[in-house]
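**Student:** Look at Swiss-Prot and you will find Asn33, Asp72, Glu90, Arg150, Arg170, Asn210 tagged as N-acetyl-beta-neuraminate binding site. What Swiss-Prot notes for the published mutagenesis of Asp72 to Ala is this: Complete loss of incorporation of N-acetyl-beta-neuraminate into the LOS. For the mutagenesis of Thr87 to Arg, Swiss-Prot gives this note: Complete loss of incorporation of N-acetyl-beta-neuraminate into the LOS. The structure shown keeps the original residue. Looking at Swiss-Prot, you'll find the mutagenesis Arg150 to Ala noted as follows: Complete loss of incorporation of N-acetyl-beta-neuraminate into the LOS. Swiss-Prot gives this note for the published mutagenesis Arg150 to Lys: Reduced incorporation of N-acetyl-beta-neuraminate into the LOS. Listed in Swiss-Prot is the mutagenesis experiment Arg170 to Ala or Lys, annotated as follows: Complete loss of incorporation of N-acetyl-beta-neuraminate into the LOS. Large defect in N-acetyl-beta-neuraminate uptake and binding.
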Amino acid sequence: MMKLTKLFLATAISLGVSSAVLAADYDLKFGMNAGTSSNEYKAAEMFAKEVKEKSQGKIEISLYPSSQLGDDRAMLKQLKDGSLDFTFAESARFQLFYPEAAVFALPYVISNYNVAQKALFDTEFGKDLIKKMDKDLGVTLLSQAYNGTRQTTSNRAINSIADMKGLKLRVPNAATNLAYAKYVGASPTPMAFSEVYLALQTNAVDGQENPLAAVQAQKFYEVQKFLAMTNHILNDQLYLVSNETYKELPEDLQKVVKDAAENAAKYHTKLFVDGEKDLVTFFEKQGVKITHPDLVPFKESMKPYYAEFVKQTGQKGESALKQIEAINP
């Protein structure tokens with residue numbers, strides 16, 4: 001939210017208060033679900049620092065991690081209302097408003113981060129989504145970052161898709177994750193994230209799927225000694241700003257914010273890419289066996305789900321899927 005300080009500055013000076021202790025011209029807020037130990041928070045810190053430095057102190061950004069301001073859906077609404085200035089959201093999260101945006105999270109549709117970038121910025125579907133974010137939702141997309149790829153841990157080795165059969169797999173209560181478990185032959189078991197460790201420890205479930213950073217942060221490797229590199233869903237993270245905030249900034253400060261968001265996204269991406277490489281080694285040292293099953297049967301198993309997605313989303317979903325499949329290697 002903009003904090004107008006120029007009038008306050010003039011008043012304070014007239015009262016003899018030093019301008020050095022006064023607030024910035026623009027006092028802004030950045031809300032996120034991620035906690036303070038996350039890569040997202042580290043990148044947001046870099047963003048806030050660069051904006052302050054490059055704006056010569058005119059813009060001050062305060063960070064609100066750990067869903068202090070609500071979940072991502074609530075924060076997107078706050079951006080539209082102008083009560084929050086910045087937040088993160090995955091491209092697929094916009095299925096809340098446009099069902100066809102779920103294409104970004106369909107298992108095995110986005111094969112790598114380069115494809116994720118092209119899907120958002122180069123396809124007609126992606127370009128149209130960015131326009132709708134602006135026009136309908138009141139948010140401007142500043143940049144996109146890589147946010148990890150989901151893998152599968154379990155209490156038995158997964159050497160092929162056959163080993164998924166009957167596996168009680170914890171997934172979040174999201175259609176695409178549920179579909180991954182179902183169509184590879186596992187038994188999808190949705191439950192709250194906070195309950196997963198105990199469920200794995202007591203064998204109430206046989207496995208779970210998450211990016212490697214989450215597996216480490218939640219210490220799932222303590223109670224799961226097998227990790228299959230299933231690479232089933234790639235996550236991105238969008239840096240978003242409220243239109244109300246962005247349009248009130250003069251052009252030179254808009255550029256400062258845009259450039260800082262792009263730099264932060266590069267750092268954000270590097271944290272995840274480097275982290276994933278290091279984590280494989282870390283898990284091996286913890287006694288976790290890493291397997292690399294043939295992913296062709298996994299991908300083939302998803303075809304009925306793609307047909308279901310097209311049936312649910314109609315021509316828009318079918319077009320989006322075809323456009324992204326056309327840029328996959």
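A Cβ is built for glycine as well, from the same backbone N, Cα and C atoms used for every other residue.
Substitutions noted, but not modelled.
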**Student:** Tell me, by DSSP, whether Asp72 (mutagenesis position) is helix, strand or coil?
**Tutor:** helix
**Student:** Around the C-beta of Asn210 (N-acetyl-beta-neuraminate binding site), how many further C-beta atoms are within 10 angstroms, looking at every protein chain?
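**Tutor:** I count 25 other Cβ atoms within 10 Å of it.
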**Student:** Taking the Cβ of Asn33 (N-acetyl-beta-neuraminate binding site) as reference, which residues of that chain separated by at least 6 in sequence fall under 8 Å from it?
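**Tutor:** Those within reach of Asn33 (N-acetyl-beta-neuraminate binding site), by Cβ under 8 Å and sequence separation of 6 or more, are Pro65, Ser66, Ser67, Asp71, Asp72, Phe88.
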**Student:** Compare the C-alpha of Asn210 (N-acetyl-beta-neuraminate binding site) with the C-alpha of each of the mutagenesis positions Thr87, Arg150, Arg170, and give the closest one.
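**Tutor:** Checked the mutagenesis positions Thr87, Arg150, Arg170; minimum Cα distance to Asn210 (N-acetyl-beta-neuraminate binding site) goes to Arg150.
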**Student:** Do you know offhand how many angstrom separate Arg170 (mutagenesis position) and Arg150 (mutagenesis position) by C-alpha?
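**Tutor:** So the alpha carbons of Arg170 (mutagenesis position) and Arg150 (mutagenesis position) sit roughly 13 Å from each other.
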**Student:** Check each residue in the chain of Glu90 (N-acetyl-beta-neuraminate binding site) that is at least six apart in sequence and keep those whose C-beta is under 8 Å from its C-beta; list them in sequence order.
**Tutor:** Phe104, Ala105, Asn147, Asn235, Asp236, Gln237, Leu238
**Student:** To the nearest whole angstrom, what is the C-alpha distance linking Arg150 (mutagenesis position) and Thr87 (mutagenesis position)?
**Tutor:** 22
**Student:** If you skip the near sequence neighbours and keep only those at least six away, which residues in the chain come within under 8 angstroms of Thr87 (mutagenesis position), Cβ to Cβ?
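**Tutor:** Spatial neighbours, sequence-distant, of Thr87 (mutagenesis position): Phe30, Gly31, Met32, Asp72, Met75, Leu76, Gln78, Leu79, Leu240.
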**Student:** Including all protein chains displayed, how many Cβ atoms other than that of Arg150 (mutagenesis position) lie within 10 Å of its Cβ?
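**Tutor:** Summing over all protein chains shown, Arg150 (mutagenesis position) has 23 other Cβ atoms within 10 Å.
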